[in-house]
Amino acid sequence: MNEHRREPHRRSGYQDDSAFTNTEKLVDELDHNVEPEQLLEKNRTDFKLMYVIVKFYRWFNNLSFITRWITIWFPLAGALVIPLAVGVSPYPNAKLGGVRIFWIFVWLEVAWGGFWVSRVIARLLPYILYPLMGILPFTMYKYTVILTALEMPLAIFFCSIVCVCTFSPIMIGKGNFTSTTVTTTTSATATPTASASSNAVESVFVTKTAASVPSWIKVITKILGAAVVTSIVLLLEKIFLHFIGFHYHEVQYQYRITDNKRNTAVLAKLLTAALDAPYHDSPRVRRQDYLLGLIDTRSMSESKGSGNGKLRKVKKISKNAKRIFSKTRNAISTAFTDMLGKHAKDLTPEQEFILETIRSKKKCLALARKIWYSLVPEGEDCFQKEDLIGLIPDDEINDIFHILDNDYSRTVTLDEMEQFTREISIEFRSISSSLRDVDLALGKLDRVGLGVVGIIAVLTFISFLDTSFATILAAFGTTLLSLSFVFSTSAQELMSSIIFLFSKHPFDISDVVIVNNIKYEVVSLSLLFTVFRTMGGSTVQAPNSLLNTLFIENLRRSQPQSETITIVSPFATDFKQLERLRDLLLTFVKENERDFRPIIDLNVSDFSTLDSLKFTVTYYYKSNWQNVSLQCVRRNKFMCALKNAIATTNLPAVADPVRGSPDYPFVIEQYNLERPEYSKTASRPQFSDISSTASSNSLSNKPGFAHSESRNYHTHDEDNSSDDNHKREDRGHLPAQYLRQSVATWQIPNLISAIEAYDSQNESSQENATYTVVESNGNANGDNTATNSQGATDNGQTTTNTTQNNVDNTQATTDNTQANTDNMQVAIDYSQNMDGQIQY
């Protein structure tokens, strides 16, 4: 099969090496029936050197710091002894720059040893100052902790002092730099001799002047002096930086880290108790163990020589190799941690398992279920304090159960256990992310500080080495002054960001905050900006200098919060209905004490317009709104309970009228019975948004029929002769009436009685007018048949009389209509006084 395998086409310049090359080789070896045990043994042989390095590092790291430092100091010190020994015996007069080699390497030994002695002093200084600072207030005593973080800057400062104090005595004091001065003195003595004589005495004075010292010694002396000044500036910068970091961690994370450690310890104790619980071997627990990786089910599901088993073993070999490489890299990268003043603390296997578990959401929930299933038999929904007796020491049961039982129900459900572990996981990841981002911000601030220290160091060295320092300083000051106008805005933004992030620090990673009435979640922190995520998922970046001027509401740091809901009810709502509503809501929150506090505040806020009554319902959560999903579930639960309580109390609603409902406003329609075609085609007014007790503006304008100028009416197809008659008649008739009224239920009887009286009077007047017209026409026809000779004259007279009668009847109908309209206006005024509404 392998011989006939087709090679894939490779283009020019294509590299065959990939990340899966080693895995493909391992799979090919499996195809050739290579046993996984042989591969494992082969990899152990290949990684033997790495195992040795890791083992040596662990052994070396477990030694005391004195032993480690002596081990690091000894190789270089031994190397410096070789030229020192050469300058003692074989070549005692060997010199370097006018100084014997022996004294040069003596000073190098002193400098190298002084560095490690300074390390020891800097390490022991906090332990020495703790008892001495105990007499001071605690606010000063706690700052001695900063000394533990200043070990390296203090060591550099002490070492520079040692170097500058020992260089001149050794190099100049032991060097052969002499200038000989010969002085001759003559003394006269009085003797009883015949001649006077004088004796000349020559005196030789050996002096050492500055001119005789080599120039390189002068230069090194100046360099060491500048190094002392630079070390002082560096120490001050580190003190300032660590003071900011200490204050930040103390204020922001002291209690959070303490609480998280306490909860993690409780979780570890519960896990230990679950291993010895009565139901620790149930199928439910074993499923959670498989998710946690505590058991290996491959032996039950696969044979020894199956391909899947081999592939899993290959993956295991690759994972072990990766772990070995990681350990080797850590060993190499931490080889100089002792020199940098950093120390790692090993964790116990239990702590490592808990910390690894709470980093994963799935494993975190599996751990909670494992503990709960181990303590609770199948069919039960909670466990009590008595279930922990014998598994946890008696003096710790009360504290542990107090932490788990947040609602004081004396039981712990599965939801509470999952919520407990979920909060530990979220808090742990939040603290880790916040500390990481803050450390990065401190690192950036440290780089800025080191840049300033570097500039000061350059100026310091120039001032020590150059005599014309004043000229250089003037030129540098002019340049700095000109650049200040360019970077003034950036410098101001930097200072505002530093104050906002390290002094104010209104939020941390994963906090839910409200800025400008918009809810955000903090994603990351930086020195100059902050990244947020909206509830919709979009990412927002805001400069810290701008956030420094805004009001920020932090939900995570808030205490258990409350929410207020405003409800509008009819003005006729009484006190008993409100108290009934409050009692129902209070019963609901007591039944759901895991979510709400047993408090309900109901307050009437406003009824100034006398058309409605506004009141507020305030309920209290058991926690803040940091967990958005949990807050939404609780709010929906309460809103549904509020809806049911309002329906139970029969509280009337204030809403738009609904046709056909007896409890809500209704619509009345009145048509013109004389011309029904107008009623069918008349355009009706739109349904406006008014309440049942709002006043109608149309009442004050024209109570009665609606205006006809703004509406168009159409008629059916008729003869041309009758169209003109209809048009003439339209001028005397008003359009069809459409009365829309929105009133309360208790106003209906009076209004209906007035409308019925109006309708009955209108119908009777129309019947009388029709009867009169018919009777007049009959009499006219009889007269025409009896008197044929006077047909034209009589017909003309009859027509005149009929027309006059129609005019009289029409006038009577108009008078009746006006009277009915007045009656209708009286009914309307009465209804309006009763707070009704009529709209035309």
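Heads up, the Cβ atoms here are built off N, Cα and C, so glycines get one too.
On a predicted model such as this, the values are computed, not experimentally measured, just so you know.
The domain 'EF-hand' annotation in Swiss-Prot covers 392-427. This prediction places the mean pLDDT of the domain 'EF-hand' (392-427) at 80.
Every protein chain considered, the tally of other Cβ atoms within 10 Å of the Cβ of D394 (mutagenesis position) stands at 9. D394 to A appears in Swiss-Prot as a mutagenesis experiment; the accompanying note says: Viability does not decrease in a calcium-dependent manner; when associated with A-395; A-396; A-399; A-405; A-407; A-415; A-416; A-418; A-423 and A-427.
The note that Swiss-Prot attaches to the published mutagenesis D395 to A is: Viability does not decrease in a calcium-dependent manner; when associated with A-394; A-396; A-399; A-405; A-407; A-415; A-416; A-418; A-423 and A-427. The C-beta environment of D395 (mutagenesis position), restricted to residues of the same chain at least 6 apart in sequence and closer than 8 Å, is empty.
Proximity of E396 (mutagenesis position) to non-local residues of its own chain (separation of 6 or more, Cβ distance below 8 Å) is seen for K269, given in sequence order. Taken residue by residue with DSSP, E396 (mutagenesis position) is part of a helix. Record note (Swiss-Prot) on the mutagenesis of E396 to A: Viability does not decrease in a calcium-dependent manner; when associated with A-394; A-395; A-399; A-405; A-407; A-415; A-416; A-418; A-423 and A-427.
All protein chains shown were included, and the count of other CB atoms within 10 Å of the CB of D399 (mutagenesis position) stands at 12. Among the mutagenesis entries in Swiss-Prot is D399 to A, noted as: Viability does not decrease in a calcium-dependent manner; when associated with A-394; A-395; A-396; A-405; A-407; A-415; A-416; A-418; A-423 and A-427.
D405 to A appears in Swiss-Prot as a published mutagenesis result, with the remark: Viability does not decrease in a calcium-dependent manner; when associated with A-394; A-395; A-396; A-399; A-407; A-415; A-416; A-418; A-423 and A-427. When secondary structure is read from DSSP and collapsed to three states, D405 (mutagenesis position) falls in the coil class. Around the Cβ of D405 (mutagenesis position), 17 further Cβ atoms fall within 10 Å across all displayed protein chains.
Listed in Swiss-Prot is the mutagenesis experiment D407 to A, annotated as follows: Viability does not decrease in a calcium-dependent manner; when associated with A-394; A-395; A-396; A-399; A-405; A-415; A-416; A-418; A-423 and A-427.
Sequence-distant contacts (6 or more apart, same chain, Cβ under 8 Å) of D415 (mutagenesis position) do not exist in this structure. D415 (mutagenesis position) carries a helical DSSP state (H, G or I). Among the mutagenesis experiments that Swiss-Prot reports, D415 to A is described with the note: Viability does not decrease in a calcium-dependent manner; when associated with A-394; A-395; A-396; A-399; A-405; A-407; A-416; A-418; A-423 and A-427.
Here Swiss-Prot notes a mutagenesis experiment, E416 to A, with the remark: Viability does not decrease in a calcium-dependent manner; when associated with A-394; A-395; A-396; A-399; A-405; A-407; A-415; A-418; A-423 and A-427.
Neighbours of E418 (mutagenesis position), defined as other CB atoms within 10 A of its CB across all chains, total 17. Among the mutagenesis experiments that Swiss-Prot reports, E418 to A is described with the note: Viability does not decrease in a calcium-dependent manner; when associated with A-394; A-395; A-396; A-399; A-405; A-407; A-415; A-416; A-423 and A-427.
Spatially close to E423 (mutagenesis position) yet at least six residues away along the chain are N263, judged by Cβ distances under 8 angstroms. The mutagenesis experiment E423 to A is recorded by Swiss-Prot, whose note states: Viability does not decrease in a calcium-dependent manner; when associated with A-394; A-395; A-396; A-399; A-405; A-407; A-415; A-416; A-418 and A-427.
For the mutagenesis experiment E427 to A, the note given by Swiss-Prot reads: Viability does not decrease in a calcium-dependent manner; when associated with A-394; A-395; A-396; A-399; A-405; A-407; A-415; A-416; A-418 and A-423. In the three-state DSSP classification, E427 (mutagenesis position) falls within a helix.
Only D405, from the mutagenesis positions D394, D399, D405, E427, place their Cα within 10 Å of the Cα belonging to E416 (mutagenesis position). Here D399 (mutagenesis position) is positioned 19 angstrom away from E418 (mutagenesis position), judged by their C-alpha atoms. The Cβ of E427 (mutagenesis position) lies under 8 Å from the Cβ of R256, D259, N260, N263, each of these being in the same chain and 6 or more residues away along the sequence. Recorded residues D394 (mutagenesis position) and D405 (mutagenesis position) have their alpha carbons 17 Å apart, per Cα-Cα distance.
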